[in-house]
Amino acid sequence: MEYHQPEDPAPGKAGTAEAVIPENHEVLAGPDEHPQDTDARDADGEAREREPADQALLPSQCGDNLESPLPEASSAPPGPTLGTLPEVETIRACSMPQELPQSPRTRQPEPDFYCVKWIPWKGEQTPIITQSTNGPCPLLAIMNILFLQWKVKLPPQKEVITSDELMAHLGNCLLSIKPQEKSEGLQLNFQQNVDDAMTVLPKLATGLDVNVRFTGVSDFEYTPECSVFDLLGIPLYHGWLVDPQSPEAVRAVGKLSYNQLVERIITCKHSSDTNLVTEGLIAEQFLETTAAQLTYHGLCELTAAAKEGELSVFFRNNHFSTMTKHKSHLYLLVTDQGFLQEEQVVWESLHNVDGDSCFCDSDFHLSHSLGKGPGAEGGSGSPETQLQVDQDYLIALSLQQQQPRGPLGLTDLELAQQLQQEEYQQQQAAQPVRMRTRVLSLQGRGATSGRPAGERRQRPKHESDCILL
C-alpha cells in the first residue's frame, strides 16, 4: 500500500495530461518536484492547441474527480477512460459545426443546371428548357412559354442555364408589365399582385400549391401562386371535371375543391346518416376512377376552351406542362431531357385519357424517328410514305370531330361515353341499395337472417349425402 500511494497521483495526472495533450506528457514527465509548474504548463499547452476555454476545463474537472477514488482503486485504468470520454465528446462537438457549413456548398450545383434545346419555331431558332427527374416543372412551363413567345431570348450558343438565371428573366418580365388601366384603385391592386408574384417566385423552383375545382377547366381555388399566371397572361387549365350526365357524382362533388372534397369524404364516412355515407362513398369512387386527373368530359371541355394557337399551362398529376392548340388539336411540349438530341420530337399529342399519344416535330408533323411503342417506324422510310402517314394521321383526327351526329346530336365517341356513363350510373345506383340492405341485414340478424341462412345450409347437406352414397 505504501508503494501504491505515492504512485497513484502521478498516473492520475498523467492520465489527464494524456487525455488532453499526449505530447505535453512527454515533456512534463521529467520535473516531478514542482507539480504546480506542470499544471501551469498543461494549461498553457491546452490553451494553445484548443482555443475554447470550456474544453480545457472539462479534462481538469475529470482529473479532480479522479483524485477521490484513487485511494480505493489499486490501478488507474478507470481514470484514463473517464478522462478520454469528455475529450471524444468535445472533439465531436467541434467537428460537427465544421461539417454543417460545408453541406450547402455541396448541394448548390445539384439542382441548378438545366439543358437548353434549340428548335425551329415559326422560322426562328428558339430555345426551350428541358428537365430531368423531379425538375421545377412550374418554372420551366412558364419560361418555355415566354421563350416561345420571344419575350425572353438567350444567346445562340447557350446550352446550359441555371435556375437563378431563369428566375432573373422571369422577374424582369414581371417588373416590365405595366397596368392597362390608369385609375388609382386598379394601379394599387396591380402593384399588390406584382408584390405577391415576386414573393411566390422562389416556390416556382420547388412546386406550387394548386387546388383544382371540378366544375370547369379553368376553375382553381385562388392562391397567391395564381397571380403569376394572371400577370403574365398565361392561361392555366386542367381537365379533371365531373361529367354532368352523372347527377349523383355532381351532387356529391358539387363546387368543392379537391382539398374540400377530401375533407368532406372523411366527415361523411364517419357520419351516422346513411345518405351522407352514400355521398361520401360516391365522391371517393369518383376520385378513384379519375385518378389520372383527366376525364373525357374534361378533355372535350378543354379542347373547346383553348384558343387556336394559344400557349397555356396544363396541370395534371401534379405536373405542369406547356400546352398549345393547333388545328383544333391539343399538344404538350416535350421537355424530358431524354429527348434533348431528338430534333424531331418537340410536341406530344393530347387526344386520349389513357395516355396513348404521338410525337410530333416543331411543325406538328408526325415524328417517324422515334416512337413510344416497339412497332414505331424508323427514319429510313421514303418521304412519300412519311407524307402518307402524316395525312392518314390528320385525317383520322379530323374524322373524330367531323363524325355524323346521331338523333341526339352526339358523335360516336360521345355516344360511347354516354353508354359507358349510363353503365357507371347503374353501378352507382346499385351500390347504395346493396349498402342499405347490408346495414338492414346487420341490424336485423336475430330473426330474419336465420331462415335464408338455414336454407342455404340444408342444400350442401343433401349434396354431401349424395356424395357419400
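Even glycines carry a Cβ here, placed using N, Cα and C.
Recorded in Swiss-Prot as a mutagenesis result, Gln131 to Ala or Glu carries the remark: Abolishes ubiquitin hydrolase activity. Note on Gln131 (mutagenesis position): other Cβ atoms within 10 Å of its Cβ, all shown chains, come to 17.
Around the Cβ of Cys137 (active site, nucleophile), the same chain contributes Gln131, His319, Phe320, Ser321, Thr335, each under 8 angstroms and 6 or more positions distant in sequence. Summarising the annotation, Swiss-Prot assigns active site, nucleophile to Cys137 and lists a curator's inference as the type of evidence.
A coil conformation is recorded for Asp209 (mutagenesis position) in the three-state DSSP classification, outside any helix or strand. For Asp209 to Ala, Swiss-Prot lists a mutagenesis experiment annotated as follows: Abolishes ubiquitin hydrolase activity.
The number of other CB atoms found within 10 A of the CB of Val210 (mutagenesis position), across every protein chain shown, is 18. Quoting Swiss-Prot on the mutagenesis of Val210 to Ala: Greatly impairs ubiquitin hydrolase activity.
A simple way to gauge crowding: the CB of Glu263 (mutagenesis position) has 12 other CB atoms within 10 angstroms, across all the protein chains here. While the structure shown retains the original residue, Swiss-Prot records the mutagenesis experiment Glu263 to Ala with this note: Greatly impairs ubiquitin hydrolase activity.
A sphere of 10 angstroms centred on the C-beta of His319 (active site, proton acceptor) encloses 12 other C-beta atoms. The active site, proton acceptor annotation in Swiss-Prot covers His319 and rests on a curator's inference.
In Swiss-Prot, the entry for mutagenesis Leu408 to Ala states: No effect on binding to 'Lys-48' tetraubiquitin chains. The structure shown retains the original residue.
Under its mutagenesis entries, Swiss-Prot includes Asp412 to Ala with the note: Loss of binding to 'Lys-48' tetraubiquitin chains.
Swiss-Prot gives this note for the published mutagenesis Leu415 to Ala: Loss of binding to 'Lys-48' tetraubiquitin chains.
Here the residue is the original one, but Swiss-Prot notes a mutagenesis experiment at this spot, Ala416 to Gly or Asp: Loss of binding to 'Lys-48' tetraubiquitin chains.
Proximity of Asp209 (mutagenesis position) to non-local residues of its own chain (separation of 6 or more, Cβ distance below 8 Å) is seen for Lys203, Thr223, Glu225, given in sequence order. Taking only the Cα positions, the spacing between Val210 (mutagenesis position) and Glu263 (mutagenesis position) is 16 angstrom.
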